[in-house]
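Novice: Here it is: the structure, laid out below.
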Amino acid sequence: MSEALKILNNIRTLRAQARECTLETLEEMLEKLEVVVNERREEESAAAAEVEERTRKLQQYREMLIADGIDPNELLNSLAAVKSGTKAKRAQRPAKYSYVDENGETKTWTGQGRTPAVIKKAMDEQGKSLDDFLIKQ
């Protein structure tokens, strides 16, 4: 809370500050404060009316579903099942390169991600290119 609001919220401090103002100034401040309070009340009542209207509409739709013989929980479950099943998995990329690691095992690499250390070392030290590791089809 800012210092100005702390002053307005404390009656003793407010009285002390009010002694330094004229009555006309205090009345002008009171009018402005009343305007602000009324605006806030209107905003809050409008928000409450929106919530009430939304709740009324939801209840109306629920009653329509029940009248048509549809259980609202069944509808939600079917929507959740459709939503969770929509994410399609993409196919795994085929291997593009083949190499022999330090243990003598033949391994493959798709060409995506970090270059395997064995391939990188061969390219740097032995002057090989990626084409040397291509899988021949």
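Placement of Cβ uses the backbone N, Cα and C atoms for every residue, glycine included.
Swiss-Prot lists these features:
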- Arg12 to Cys: Derepression of proV and bgl expression, normal DNA-binding, normal oligomerization (MUTAGEN)
- Gln17 to Pro: Abolishes oligomerization of N-terminal fragment 1-89 (MUTAGEN)
- Leu26 to Pro: Partial loss of repressor function (MUTAGEN)
- Leu30 to Ala or Lys: Wild-type function (MUTAGEN)
- Arg93 to Cys: Derepression of proV expression (MUTAGEN)
- Lys121 to Arg: Does not affect DNA-binding activity (MUTAGEN)
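Neighbours and distances for these, please.
Specialist: Listed in sequence order, there are no same-chain residues at least 6 apart in sequence whose CB falls under 8 Å from the CB of Arg12 (mutagenesis position).
Counting only same-chain residues six or more apart in sequence, the Cβ atoms lying under 8 angstroms from the Cβ of Gln17 (mutagenesis position) belong to Ile7. Classification of Gln17 (mutagenesis position) by DSSP places it within a helix.
For the recorded site, Leu26 (mutagenesis position), the DSSP three-state label reads helix. Within the same chain, residues at least 6 positions away in sequence whose Cβ sits under 8 Å from that of Leu26 (mutagenesis position) are Ala18.
The local packing around Leu30 (mutagenesis position), expressed as other Cβ atoms within 10 Å of its Cβ over all shown chains, amounts to 10.
Taking a C-beta cut-off of under 8 angstroms and a sequence separation of 6 or more, Arg93 (mutagenesis position) has the following same-chain neighbours: Thr110, Gly111, Gln112.
Packing around Lys121 (mutagenesis position) is summarised by its Cβ count: 13 other Cβ atoms lie within 10 angstroms of its Cβ, all protein chains included. Secondary structure at Lys121 (mutagenesis position), taken from DSSP and collapsed to helix, strand or coil, is helix.
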